[in-house]
Each structure stands twice: as C-alpha cells, then as structure tokens.
Amino acid sequence: MGIVAETSQNGDTSLCSEKKFTVPQPPSIEEFGIVKPISRGAFGKVYLARRKNNSKLFAVKVVKKADMINKNMVQQVQAERDALALSKSPFIVHLYYSLQSANNIYLVMEYLIGGDVKSLLHIYGYFDEEMAVKYISEVAMALDYLHRHGIIHRDLKPDNMLISNKGHIKLTDFGLSKVTLKRELCMMDILTTPSMAKPKRDYSRTPGQVLSLISSLGFNTPAGGRTQGSLNQQTEGMRGNASTPLLMKKRESLVKGNKLMISCPEASLSSPSIPVKCLTPNLLKCRTQFATSSTSSQSRICLSSLESECGSPRWENCSQDAEAPPYFNSSRVKDSSSEQARSKKPTGSSASQNLKRLEFAFSPIVDRRTGKKAGFQDETGELSDTPLATLNAKGVIRKCLYENKAQEKPKDFDKTGQGELGKFTSSPDSPPWLANGSVAPIQFNDEEKTEKMGVKRNYDLVEKSPEQELLQDKKTNTDYKRGCAITDYPVSQSTGLTMEINSLFLSELRNSANKYASDRKSEDKYISAPRTLEKLDSGNPVAKNLLCELDDNCERDGEVSSTSEGEDRKERLNQDSSSTGMSVTENQIDRDLSHVDKSIKELSFEESQSENSEEITPDNKGIPFMAENDERVQSKYEPNTSILPDSLQNVLASPAPASAMTNPRRKPMVAFRSYNSPINVSNVSEPSKISMNSADKIHFSLECTGSFPMAVTPAQNKVQGLIETPYRTPKSVRRGGIQVDHERILGTPDYLAPELLLRKSHGPAVDWWALGVCLFEFLTGIPPFNDETPSQVFQNILNRDIPWPEEEEEVLSVNAQSAIEILLTIDPTKRAGLKDLKAHPLFHGMEWEELQYQPMSFIPQPDDETDTTYFEARNNAQHLKVSGFSL
C-alpha cells in the first residue's frame, strides 16, 4: 500500500522503509539567460530572457533594491509583486516567478511580442473609433477585475497596456498600485486566486512558481545597508566571531554545525564590513585576471548573468543612461592594486581557490539545486539575510582585498578628492590600503560626485528619499551637478512619464487659484483678498499644505469685518515673519478660526470638554465620524460655490463650516513655523482621544487636511484633571499637520485624477479617470490635458479644460464625446464605471463576456520570436535609451 518493494539478487523481496520525494524549489535566476533589453520604466528595466531548460521566452523586470530604498519605493515593489501574483485574468499580464538576489529583484512575466499601445499609437497617429472601443473595453474589464479584488492600478496609461500575439490588451506595470492586502502573501492566497468562470490550464502555477511568489522580498542589501531589526544581531555575531574563540565556539553551537575556519588571521582583525556594491569591479577584475569562469563551471562559481549585468557599475555606460539616479551615475574609485598586480601576481591554485570562495560567497543564487549549502547556508535551512552576513564571506572578501597591499605604491588624489583622502587616512580606524596611500587617482568629473570604496560616505553624499529632499530649500540649477544640462521646465514629453509630483508643480496651481479668487473678489463678499505664500517652492510641503488649506477654507468661511482689518492683518504678518522667522497670524486666526472649536491644531492631543457629552454605548461607538454621511450636518455646512464656474465647483468646494458654527470664546495667538524653515515630516502624531460630541468639528478639521485619520478612539467619560490649558497649541502640531497615508503624489501628470492632485482620499475612481484620458488619446492622438509643463497640465486637469476637436474631419462622434465626459467627471462618486460603460451607446453590441475571442484590428507580425521592434517607437518618442551590452 504505497510501500516500495525492492528485489535483492537472490530473489527475496523486502519492504523499503523510505520513499524519496523531490522537494519542489523555486528556480534560480541562473536558469534564465538574457537575450536583449526591451524597455525601461521609471523604476526598473525589462529584458527579454530565455529559460535554459525549455527555451521559453520571458520578460524579466529587473529592479535594483538600492534604487528602491533611495526612492522610498520598497512598499510599492511589494505591492506590484502581490498585485500580479493575485491576478489571474486574460487582460492582465501573467507573473510566473518572483526571484531576488543580493542587489536586485526579478519579476519573470510572460512576454507579449506586440509591444505597448503607446508605441502603436505613435505609429498610427490615432485609432479609429472601432479600434479604440475594443481596446478600452478590454482595459475596462481588467480594471473591473482588479477593483473587485481590492487592487487599484493608479498608473493607467497606454505605456502600461501591452499587446499579445493575437492583438489583445493586457495591463502591466503595477509599480504604483495599491493592494488592500495588509499582510504578506501566503500559499492559500496564490492557490485560491480568483480566476475566470472556467479556469484554464494557462492560469495554473507549478509548486516552484507558488514558492517564489510567496517568498519575502528582502531589502537588506549590502549597498543600502541592513535596516531591519536583525542588523544588531548579525553585527554582534560577526563581532563575536572576530573577537575571541569562546564566542566563535558559541556561534558554532547555535547553528549546530561546523563552519569553515578562516585561513588568514589578518582578515578577522580588519575593519568593519565593506559594501558589496563597491566590490563588484574588483570581482570582475579578478575573474578576468585568473580566468576561472570556464564554460563548464560558469553557472556554478560565477556571478549570474543578470546579477553581473544589472548590478555592476561597469555594465552600463553612464553617458548613455543620463536619466538614471545620481547614485548609479556616480564615478567609482578605481582599484589600481588589481591593475598593478596583473603582471606581478602568479595565477596559482591558491589564488584561484580564493576567487572561487569569493564568488561563491558573493552570489546568493548559485548552487541552488545541489545539496551543498549555497551562500554559506547553515544547517537550519535558512539563508542569511545578505551574502556578507557570515564571517566566512566577510573574511574571504577582505583577504582578496588585502593580499597585495604591500606591493602597492602610494598615489595622490586629484585636487577635488585630496581633502577627503587625508581625512580618512588620518583616522586610526581607516583601512590599511588607505593608510598606505594605495588609492588610485580618480579622473574627477565636475558634474559627478565620487563615492569612496570601503569608506562611509559623508552626509552630503548620502542618497536621500524624496521627502528628505523636499525639506531642504530649493536650489538653483547651478547648485546641482548633473550629467546633462537641465532647463527651467521639462520638455513636453516629460508629462507622459511616471514621476513624483513635487510641491514645486502644485505651488503654481495655488498661485493661479489665488489669482482667480482675486478676480472674483468684487463679485462675492465671502471671498477675501488672496494671500500669496512667501516661497511656495521651498520648505516643507506639510506646512505649506496646512497653511494653504486654512487660507482657502477661511477665505470662504464667513464675512470679513472690513477691508482695512484685512490689510492690517497682512502688515503684521509680514513684520512678524521678517523679524522672528515665525509666521504669527494673531488677528487672522482670531477672526477666521474663532468659529472652530477644535481645528487640526488641537486634534492630536486635546479633548473637547462639553458639559453634555454623549455617553459611549455599544450601539453608537461604531458610528463613523465622517459627517458627510449625515444629511443634517451636510446641509449645515454647505458652502456657497455658486459664483464659481461649473468646472471648479466640485474641485474648490470644501464642506467647511461657515458662520453657522459660532463660538464666543476667542482663541489665543497661534504661531506657525516659517515657510522656509525645515519641518520634520515624520514627527507628527495620530489623534488619540476625541469625544463623540465633537463629530461635527472633526469633520471640519479633516477637510482642512484633505484626509481622514486612520483610527479615532472616543474619549472616556471620566474627566481628566490634567488638562488645565485646553487652548494651548502642542509643540508637535506646529511642525505640520497629521501625517496621511498618501502624502506623496506618484504617477504620470497627464493621467492623474483631480482628487490625487488635491491630496484627497481616493479609490478605484482614479483608474476610470485615467481610462477616460486614454479614450480621448486613442481618438485624437494626444492626451486631453497635455501641456508644456506639469504644472500647466495640473491646471488643465483641475479646470477640466478639454480641447475638443472642431474641424470636420477630426470631430469626435456624439457617443465618443459623451463616453469621455462621463469618465472625466470631477466628482469621483459620479464618475462612470464598467456598469455605466456597458450601458453606454458607444459600446452598443459589444460582447463583454467574449472579448478575449473577438478579432482585433491590429495583429503583430514580428520577424521572429525575439523581435522587439514594437517597443522601439515609444522608447524613441520619449527619448528612452535602453543600454546595450555584449552577450
């Protein structure tokens, strides 16, 4: 009964007590070979790769971990992998494997040979109505599938629509997507992934694929440094190994196995670990020097092809990759020791053995199929977080670096780096090769920064996240050293690329909004004179948003007593800000915010002390605090926006309480930091205790910030006697407003929805807005809000300025224009969805359940299976240069 029987030589039969099973394992990136690069996006590059065992073609998206850490995009990479892993739809690109190495993440997806719709649009100019309707229908089905499973794409555009070999559309590039799954993927999520009504074998996944898709993505890269909690433990472990034999013995007992001892004692006495990113050129030189990467053993002892090509600074020409981040374009310190030692060092067996050990320790993705421990794996079956997490790898790499230091000759830096060299060589903790002056001269470039190998960078050279860069004052173009000249405004093509929207772009919108309010001043008594901020393009965005939104709400918040008082208010504001550096608005806050009992300044720390506080019961403690669901409160706080144009009524209208909320008590002077002073964005707090009676006041406070708190805890009924000064502004509130989840605006300017620009809470409606933009672009050839600069694009979006074609041969049909109108609705609650599109006359006669089988207008005709010419039109139009390499 399931027991294997074996027959011996004498014919007797015996029962075998063991049965061997093949344990499924995810594949290694070594099993894929690069064919050619395909395209490049904002956060990664895509390559055409071939599986070595079955010659099947895949599209491999390579994302650098250090790049994602520097851009603060770690969570977005995780969201992209999860969104693709959870999706099984004929209109969404299929993800096969999710692999990773020490420096990169590899998403192995299906290869769609037809290219992207953006390239096809550049070739066609524009699509006819039938072709555009078919494409929009398939994309609408994909969006509906994603939204039903809690996924918002948030970067929908023709660039992210791929064409299959039969001409059908599939969505890709979920790098900015939002997944409601608040945990890591498990096997049940992959196995029970919702699919079509009749699942096909095309959507089934092998055990190796499932294991790779549920694996945790580790961003503890050697280049970026280990940032997780295991850093201290691993550091202590390495220090223990390098200190005394007693601690080394203790570590051996913990891992329950004997480790290879280091043959050179000087390696254990060296300085702390060196970043792997700087060791890659040395490794490549050593490979060339000793010629150990033969054809028979290349896949076993050498770096993987993808790892060496994508991780090495030598792989790409920096001049060809001008749009890459400065971190990867910076020049490296040349290792002259390897160049000098080529003619001096013998290529003996010991050197070759050391190189093998170095490469074996450096690459964590080799020797996956054998029973040996790859990447110095211990007997517990768990790989270390990084290849340098063990003492063996650390010692081997240092040994290779220190071997020839006695033969090196001191050389001087150029004048640009001479000061830095003296600073590090004079330190007692500096590495021996710096102490001996054995650093090769660097050919300094005035437009690049230099990163020293093995030396911790200064603060000025540390890569900063986008939020940290916004905290600094704006610099001029001459302050930045770039590989190419930059203009005052980006070119028109840049509005079609994915980017992070800075406050610099949004500040121009506020200026135009203030100008518009000034023009309407004489017509409406509820709008006061606009107040222009001092420096909208510098300082912290949180403080600017707080002040701008307070100004916008207060200007529509009631009748100003007199014009002279407003002018007097401005004079005092300018005097205080120029003398003390603080924007003190005493009378302004007194008059404009005197009606608000609890504004955003006290929301984090203070309670409303009302005599008739409502008792919290199990019946009412689940009531949401959003007063927009209450018709009584909504009618009470309805603002007067009838004087505004129809296109701006829904955008600029804010349900801020007007003069109906009266409070006879005057508030004290409130001080805000200056616009130019840096503010710590992370030093904010969530609301802790809010009474149930202040629901209406909470509503106004939340509208000031354009978001809602993550959690609101009602206050206890007992009176706390520690609150003696309920109107004191807490210190942390002066540093900015409540931190919201979606503070950054990421996306392509032409396709952003108005609620994203206004930093309001958003949902799946942002994808339907982008679909309306795509429909207009399909029929006309250009996006409806396209302009010269991103700020002008944003202004067109908020104004809903759509340039409808007027000529006879280019005019859109009534049904097409109506479909665009219902998709490009400012109010996200009234925006059309799949149900509305199915009932629209433009899509009349469309067989929605059989879309994947309908004949398409365009069917790719490639020269061969590796033809990538359908991707070139978009790359050339957007000036994207895909780096080449030698196979």
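Each residue, glycine too, has its Cβ placed from N, Cα and C.
Those substitutions? Not in this structure, it's all original residues.
Swiss-Prot lists 32-843 with the feature domain 'Protein kinase', giving sequence analysis as the kind of evidence.
Ile38 (ATP binding site) has a Cβ environment of 22 other Cβ atoms inside 10 Å. Taken from Swiss-Prot, the feature ATP binding site covers Ile38, Ser39, Arg40, Gly41, Ala42, Phe43, Gly44, Lys45, Val46, Lys61.
In Swiss-Prot, a mutagenesis experiment is listed as Gly41 to Ser, annotated with the note Abolishes serine/threonine-protein kinase activity and ability to regulate mitosis.
Per Swiss-Prot, active site, proton acceptor is recorded for Asp155, and the stated evidence type is sequence analysis. In this structure, Asp155 (active site, proton acceptor) belongs to neither helix nor strand by DSSP; it is coil. Packing around Asp155 (active site, proton acceptor) is summarised by its Cβ count: 24 other Cβ atoms lie within 10 angstroms of its Cβ, all protein chains included.
Listed in Swiss-Prot is the mutagenesis experiment Thr221 to Ala, annotated as follows: No effect.
For the mutagenesis result Ser363 to Ala, the note given in Swiss-Prot is No effect.
Among the mutagenesis experiments that Swiss-Prot reports, Thr748 to Ala is described with the note: Abolishes the ability to regulate M phase. When other Cβ atoms within 10 Å of the Cβ of Thr748 (mutagenesis position) are tallied across all protein chains shown, the result is 25.
For 844-887, the entry in Swiss-Prot reads domain 'AGC-kinase C-terminal', with the evidence type sequence analysis. Over the domain 'AGC-kinase C-terminal' (844-887) the predicted model carries a mean pLDDT of 79.
The Cβ neighbour count for Ala42 (ATP binding site), using a 10 Å radius and every protein chain shown, is 19. Taking the Cβ of Val46 (ATP binding site) as reference, residues of its chain lying under 8 Å away and at least six apart in sequence are, in sequence order, Pro37, Ile38, Ser39, Arg40, Ala59, Val60, Lys61, Val62.
Counting only same-chain residues six or more apart in sequence, the Cβ atoms lying under 8 angstroms from the Cβ of Gly44 (ATP binding site) belong to Lys61, Val62, Val63, Lys64, Gly175. Take the Cα of Asp155 (active site, proton acceptor) and measure to each of the recorded positions Gly41, Ala42, Thr748: the nearest one is Thr748. Cα to Cα, Gly41 (mutagenesis position) and Thr748 (mutagenesis position) are separated by 12 Å. Under the DSSP three-state reduction, Ala42 (ATP binding site) is assigned to coil, being neither helix nor strand. In the three-state DSSP classification, Thr748 (mutagenesis position) falls within coil. Cα separation, Ala42 (ATP binding site) to Thr748 (mutagenesis position), rounded: 10 Å.
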